[in-house]
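Below you'll find the structure, written out as structure tokens, and then a few comments.
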Amino acid sequence: MGMRMMFTVFLLVVLTTTVVSSTSVRASDGRNAAADNRASDLIAQIVRRGCCSHPACNVNNPHICG
């Protein structure tokens, strides 16, 4: 194999790796964001339930217990 051919193969490998990497990152970002939102909602519900059942916390945090 000549130097020009090896360089061409190298460029193709780099280009392919870049394309595959960028598409997989974009796809996983959406899944991670959805999972983060569900986790945040679950944590907020647990905190509300725990705080609102204690009178002192309920009085100090009326914005949480509504």
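For all residues, glycine too, the Cβ spot is worked out from N, Cα and C.
At each noted site, the model still has the original residue.
Around the Cβ of HIS54 (mutagenesis position), a 10 Å sphere holds 12 further Cβ atoms from the protein chains shown. While the structure shown retains the original residue, Swiss-Prot records the mutagenesis experiment HIS54 to Asp with this note: Decrease in inhibition potency of AChR alpha-7/CHRNA7 (2.5-fold on rat receptor and 65-fold on human receptor).
Record note (Swiss-Prot) on the mutagenesis of ASN58 to Phe, Trp or Tyr: Gain of selectivity towards human alpha-3-beta-2 nAChRs. Very important increase in ability to inhibit alpha-3-beta-2 nAChRs, and no change in ability to inhibit alpha-3-beta-4 nAChRs. A C-beta separation below 8 Å, combined with a sequence spacing of at least six in one chain, links ASN58 (mutagenesis position) to CYS51, CYS52, CYS65.
For the mutagenesis result VAL59 to Ala, the note given in Swiss-Prot is No change in ability to inhibit rat alpha-3-beta-2 and alpha-3-beta-4 nAChRs. Moderate decrease in ability to inhibit rat alpha-7 nAChRs. Of all Cβ atoms in the protein chains displayed, 9 besides its own lie within 10 Å of the Cβ of VAL59 (mutagenesis position). VAL59 (mutagenesis position) carries a helical DSSP state (H, G or I).
Long-range Cβ neighbours of ASN60 (mutagenesis position) (same chain, at least 6 residues apart, Cβ-Cβ under 8 Å): none. Mutagenesis annotation in Swiss-Prot: ASN60 to Ala, described as Gain of selectivity for alpha-3-beta-4 nAChRs. Moderate decrease in ability to inhibit rat alpha-3-beta-2 nAChRs. No change in ability to inhibit rat alpha-3-beta-4 nAChRs. Loss of ability to inhibit alpha-7 nAChRs; the structure shown retains the original residue.
Per Swiss-Prot, mutagenesis ASN61 to Ala is noted as: Gain of selectivity for alpha-3-beta-4 nAChRs. Moderate decrease in ability to inhibit rat alpha-3-beta-2 nAChRs. Small decrease in ability to inhibit rat alpha-3-beta-4 nAChRs. Loss of ability to inhibit rat alpha-7 nAChRs.
Around HIS63 (mutagenesis position), there are no C-beta neighbours below 8 angstroms that are at least 6 residues distant in the chain. What Swiss-Prot says about the mutagenesis result for HIS63 to Ala is this: Loss of ability to inhibit rat alpha-3-beta-2, alpha-3-beta-4, and alpha-7 nAChRs.
Experimental mutagenesis at this site is recorded by Swiss-Prot as ILE64 to Ala, annotated: Moderate decrease in ability to inhibit rat alpha-3-beta-2 nAChRs. No change in ability to inhibit rat alpha-3-beta-4 nAChRs. Moderate decrease in ability to inhibit rat alpha-7 nAChRs. Proximity of ILE64 (mutagenesis position) to non-local residues of its own chain (separation of 6 or more, Cβ distance below 8 Å) is seen for VAL47, ARG48, CYS51, CYS52, given in sequence order.
In this structure, the C-alpha atom of HIS54 (mutagenesis position) lies 11 angstrom from that of ASN61 (mutagenesis position). All protein chains included, ASN61 (mutagenesis position) registers 15 other Cβ atoms within 10 Å of its own Cβ. In the three-state DSSP scheme, HIS54 (mutagenesis position) falls into the coil class.
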